[in-house]
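Feature annotations, reproduced from Swiss-Prot:
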BINDING   Gly126, Ala127, Phe160, Asp251, Glu252, Val253, Gln254, Thr308  pyridoxal 5'-phosphate binding site
BINDING   Arg163, Ser307  N(2)-acetyl-L-ornithine binding site
MUTAGEN   Glu223 to Ser  73-fold increase in KM for acetylornithine, but does not affect KM for 2-oxoglutarate. Shows 160% of N-acetylornithine aminotransferase wild-type activity
MUTAGEN   Glu223 to Ala  65-fold increase in KM for acetylornithine, but does not affect KM for 2-oxoglutarate. Retains 50% of N-acetylornithine aminotransferase wild-type activity
MUTAGEN   Gln254 to Ala  Retains 0.9% of N-acetylornithine aminotransferase wild-type activity
MUTAGEN   Lys280 to Ala  Loss of N-acetylornithine aminotransferase activity
Amino acid sequence: MTYSPVVESVEAQAFAVTDLSPAAEFKTADFDTYVMNTYGRFPIAIARGQGSTLWDTEGKSYLDFVAGIATCTLGHAHPALVRAVSDQIQKLHHVSNLYYIPEQGELAKWIVEHSCADRVFFCNSGAEANEAAIKLVRKYAHTVLDFLEQPVILTAKASFHGRTLATITATGQPKYQQYFDPLVPGFDYVPYNDIRSLENKVADLDEGNSRVAAIFLEPLQGEGGVRPGDLAYFKRVREICDQNDILLVFDEVQVGVGRTGKLWGYEHLGVEPDIFTSAKGLAGGVPIGAMMCKKFCDVFEPGNHASTFGGNPLACAAGLAVLKTIEGDRLLDNVQARGEQLRSGLAEIKNQYPTLFTEVRGWGLINGLEISAESSLTSVEIVKAAMEQGLLLAPAGPKVLRFVPPLVVTEAEIAQAVEILRQAIATLV
């Protein structure tokens, strides 16, 4: 394959990492004493990064195919992001949304001009963006559609939409809801990519008075096992929404901002949402979230929703740097080429171990390798073995390995990652 001019230009800038010596001794016991136990952490502590490489506190290097879970769009210490954040924090890092924030307006304009949206609301995370979408849907149902009954939002089984009470309720995975009753009312679930089940559910809920206010889906399910949406399914979803005055909402928190080889995941499906959300990769690792909508459903008024930190100058400067770099360096070309290369390499591994792996799937640089249900191996076991060999991966459920490297990953790094994975698997079988 041809070597992307994007990657050449990134490498030519020579990321400046001045000290790769081991950091001061890090004690996990001290960390665990003071930090709440909300993550099952792997036993390494990350000290610094450059491009697609991370170093731990002992000086060991790793190829980073987690990227903060699809968040470090430009990798680590990218000059454009470093420059944007450094310049902005010396000028103005935060001011209230009681005033106009030029960087926020500029970022909103860029997003609108490069998407199907007309308006943008900024917040700080994917969960917050999805909360904003849920509130917008409910207000639209009450004020525009004049619902007589409680609005219902349909989401997919095996979905993931966040960790707040509303978003774990929207998430179609009971394991995330356990112990958090009472959940937020107004949600129901259908199997992903199943047209008949969706049609039946809408018909059942709308019998008598309309109740379905929105259908809320991921274009590709990330936490649900890296499962791409089916074109025929999403075309029918759009038709159902149009025929029944139902809003179509897409959660693009993990797949948006070029991750799939297109700027937005919905571009793979041939339909446009009425509302969609973004976060993770939008500012390359600087906390940000965004909820976008078309003008007809922009029913928020002052006081309906807000965010203290949402759209602050620092996060918006970072977001602009990421998006302009994606566009200016033609990173989508690199994502498509490196994604094809990665899937080809994973397919070779699957063919080498036909009883261990069943499927390679994904778009661009979000890909999954599924482990056979008959195998005793789990995704976490392979993740640990790969980490020992110097490759960081993330599980997407107990039987799926997830590959989400930075969008600047090189041809050589993809080849190296595939070889490391091959070696790691060999230690387990």
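Just so you know, glycine gets a Cβ as well, placed from its N, Cα and C.
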Least buried by Cβ count (within 10 Å) of the recorded positions Gly126, Gln254, Lys280, Thr308: Thr308
Same-chain residues at least 6 apart in sequence whose Cβ lies under 8 Å from Ser307 (N(2)-acetyl-L-ornithine binding site): Asn97, Phe121, Phe122, Cys123, Asn124, Glu128
C-alpha spacing of Arg163 (N(2)-acetyl-L-ornithine binding site) relative to Ala127 (pyridoxal 5'-phosphate binding site), in angstrom: 6
DSSP-derived class (H/G/I helix, E/B strand, else coil) of Lys280 (mutagenesis position): helix
Fewest other Cβ within 10 angstroms of its own Cβ, chosen from the binding-site residues Ala127, Val253: Ala127
Rounded Cα-Cα span from Glu223 (mutagenesis position) to Glu252 (pyridoxal 5'-phosphate binding site), Å: 12
